[in-house]
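Everything on this sheet refers to the single structure shown next.
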Amino acid sequence: MASVQLRNVTKAWGDVVVSKDINLDIHDGEFVVFVGPSGCGKSTLLRMIAGLETITSGDLFIGETRMNDIPPAERGVGMVFQSYALYPHLSVAENMSFGLKLAGAKKEVMNQRVNQVAEVLQLAHLLERKPKALSGGQRQRVAIGRTLVAEPRVFLLDEPLSNLDAALRVQMRIEISRLHKRLGRTMIYVTHDQVEAMTLADKIVVLDAGRVAQVGKPLELYHYPADRFVAGFIGSPKMNFLPVKVTATAIEQVQVELPNRQQIWLPVESRGVQVGANMSLGIRPEHLLPSDIADVTLEGEVQVVEQLGHETQIHIQIPAIRQNLVYRQNDVVLVEEGATFAIGLPPERCHLFREDGSACRRLHQEPGV
């Protein structure tokens, strides 16, 4: 196992900068997830750690060794790709031991490692099968096993679940989490799926247009996003945003005016906030309240009702706001499309963002953070 450090790492192709001044500390045995939209540079960052992409400037360390000029095969990393890339004419055991065979490992060593990893991944009964006889989840486990038998110090996974159906993704997500707990290896995982990031990670790195937007534990990013981008990316359905204007400030409070002219005091850091400033109020769909238990409410027309059984998601068009708000309740809510529906805003669950997108620090203490 080993730690990974990136110091001012930049990657550019000509004038196009895809990763800019990346600084990260990944601790020994940590499970870190790089998450962000397509094109944010997360896979490029992983490939630089693997040695598959050169670093334009900055330094990469694995353990105590600077790795910028070290070939991929000598870095002690193992990588699992979105594609299984299994040899169809080889058995599961032969696929898993292929890298060791090329490296000149003895047959006894190969057999021992393959059998050990097969037990961990529940593949022992499948070692003689060919890939065509395996399910998608089994093939992905073989690809993971092929990397594990090489005993890498750092384990890299580039969107390994993207080719699987929804049910299989959930199953494999659980298996990868169990695998990390059992092995204690340093793992770096790339995904665009924020649910995977929230459920797997010890620490999440949110990337936006080649920069690190925020690094933190899953609940920290959920409850205390550093900016509007992170707030909108982490959480599903995503956070609602309302245009507001600052009408007053006090110590550790900011008063804003909502689109319906109601005013609400928010428990957020007020330093640097100017009266009259245009800002954005954010609130998650699951934090909105029924209007009868809230002091500050918004009313609008129901556009869409999504009944999911265990919860209801209601899309509401609020006058003077171009986009819908989404209200989420963990129950069945019987309401017709076109009906008038009111929702409440609890001040302690609201977020406030400046015009540049940065967040005013929330002062309400959330559990588990």
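Heads up, the Cβ atoms here are built off N, Cα and C, so glycines get one too.
Residues as originally present; substitutions not included.
Per Swiss-Prot, the feature domain 'ABC transporter' maps to 4-234; the stated evidence is sequence analysis.
What Swiss-Prot lists as ATP binding site is Gly36, Pro37, Ser38, Gly39, Cys40, Gly41, Lys42, Ser43, and the listing cites sequence analysis. In the three-state DSSP scheme, Gly41 (ATP binding site) falls into the coil class.
Among the mutagenesis results in Swiss-Prot, Leu86 to Phe has the note: Loss of transport. No effect on ATP-binding activity but decrease in ATP hydrolysis. Retains repressor activity. The residue drawn here is the original one. Summarising the environment of Leu86 (mutagenesis position), the number of other Cβ atoms within 10 Å of its Cβ, over all protein chains shown, is 21. According to DSSP, Leu86 (mutagenesis position) is assigned to coil rather than to any helix or strand.
Pro160 (mutagenesis position) carries neither a helix nor a strand DSSP state and counts as coil. The annotation that Swiss-Prot gives for the mutagenesis experiment Pro160 to Leu reads: Loss of transport. No effect on ATP-binding activity but decrease in ATP hydrolysis. Retains repressor activity.
Its own atom aside, the Cβ of Asp165 (mutagenesis position) has 11 Cβ atoms within 10 angstroms in the protein chains shown. When secondary structure is read from DSSP and collapsed to three states, Asp165 (mutagenesis position) falls in the coil class. Record note (Swiss-Prot), mutagenesis Asp165 to Asn: Loss of transport. No effect on ATP-binding activity but decrease in ATP hydrolysis. Retains repressor activity. The unchanged residue is displayed.
Per Swiss-Prot, mutagenesis Glu306 to Lys is noted as: Loss of transport. No effect on ATP-binding and ATP hydrolysis. Retains repressor activity. Summarising the environment of Glu306 (mutagenesis position), the number of other Cβ atoms within 10 Å of its Cβ, over all protein chains shown, is 12.
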For Gly36 (ATP binding site), list the number of other Cβ atoms lying within 10 Å of its Cβ atom.
27
At a 10 Å cut-off from the C-beta of Pro160 (mutagenesis position), count the other C-beta atoms across all protein chains.
26
Return the average pLDDT for the domain 'ABC transporter' (4-234) as a whole number.
92
Let me know the most crowded of the binding-site residues, choosing from Ser38, Ser43 and counting other Cβ atoms within 10 Å.
Ser43
Which residues, sitting 6 or more apart from Gly39 (ATP binding site) on the same chain, put a CB under 8 Å from its CB?
Ala209
